[in-house]
Amino acid sequence: MQNNRQKKGINAFAISILLHFILFGLLILSSLYHTVEIMGGGEGEGDVIGAVIVDTGTAAQEWGRIQQQKKGQADKQKRPEPVVEEKPPEPNQEEIKHQQEVQRQEELKRQQEQQRQQEIKKQQEQARQEALEKQKQAEEAKAKQAAEAAKLKADAEAKRLAAAAKQAEEEAKAKAAEIAAQKAKQEAEAKAKLEAEAKAKAVAEAKAKAEAEAKAKAAAEAKAKADAEAKAATEAKRKADQASLDDFLNGGDIGGGSASKGGNTNKGGTQGSGAALGSGDGGKVGDQYAGVIKKEIQRRFLKDPNFAGKVCRIKIQLGRDGTILGYQKISGSDDICSAALSAVARTKKVPAAPSDEIYEKYKSPIIDFDIR
């Protein structure tokens, strides 16, 4: 019970102190907001504005009293005393009105301050928006300027590249033209060289042909002349051989004997020596040629008494001009055949046959060698 009383006493004291603080604060605030009319000319005319004048001395005394009460209350708390319930003082109507007026003024001031702060915020927001707009415009201008600079740079680069491409194209065309001209020059030089070579070759061929034709003509003429001379010589030789044959036939024999010994004459004999050339009709030219062959060879036949009673048969091969192409032993003793073969080898050539017919008949005659 006593504890409850002590708590109630403490609460009442705390409320009293709080009210005193509020009152003291209101007094100070009222002294800040009072107005004093300045009377003009000392006449005392004009409207009178009510004001509350606070005596600072009284306020100080009140403040000292409150402090004493707080100190006394603290002392009471240190030494417990019986708690006496105090009846709270009745509120003063004037103070209440004054307090309400102060509250109204504070609310008005708060609203004005709030309005001022809102206006400041509005102005700040407007300034911020204007700054943002300016910044945006500056950035847009900067971006536009950068874009224009980039465009100018791109245009300049494009122009530079176009000029470089054009220059490269012109250089390429010039280079191509130079290469084409060089190629044309080389082709012309090569063509001229080929034409010159062809012309020189044609001239050389024509010259060679002319020389060849001249040589051929000269050779043909020389051959014709040689043929004519050879023919004339052959004819002369034939005539000479024929004359010799005629002379031989007019005064010689065939087979190595005389007419009285069985040799044939141009007027007719009946017997001749040798197997192939030793017999025949004495009135035929072929037999006469056979006698000429035998006489021509036997002129070189060296006779020896030891050959008596011996016969050597030799077969010879003649060319158309009477050249002895070859010979061989058919039969006979070695001693007489050796002399016969030696005679044939030394003869080498006999008069040519007067005709092809006689040559075909006597181109391989067999001659008998003996010492009769």
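Cβ coordinates come from backbone N, Cα and C, glycine included.
Annotated features in Swiss-Prot:
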type	residues	note
VARIANT	V48 to A	In strain: 1479
VARIANT	K142 to R	In strain: 1479
VARIANT	A165 to P	In strain: 1479
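Straight-line distance linking the Cα atoms of A165 (variant position) and K142 (variant position), rounded to a whole number, equals 33 Å. The C-beta environment of K142 (variant position), restricted to residues of the same chain at least 6 apart in sequence and closer than 8 Å, is empty.
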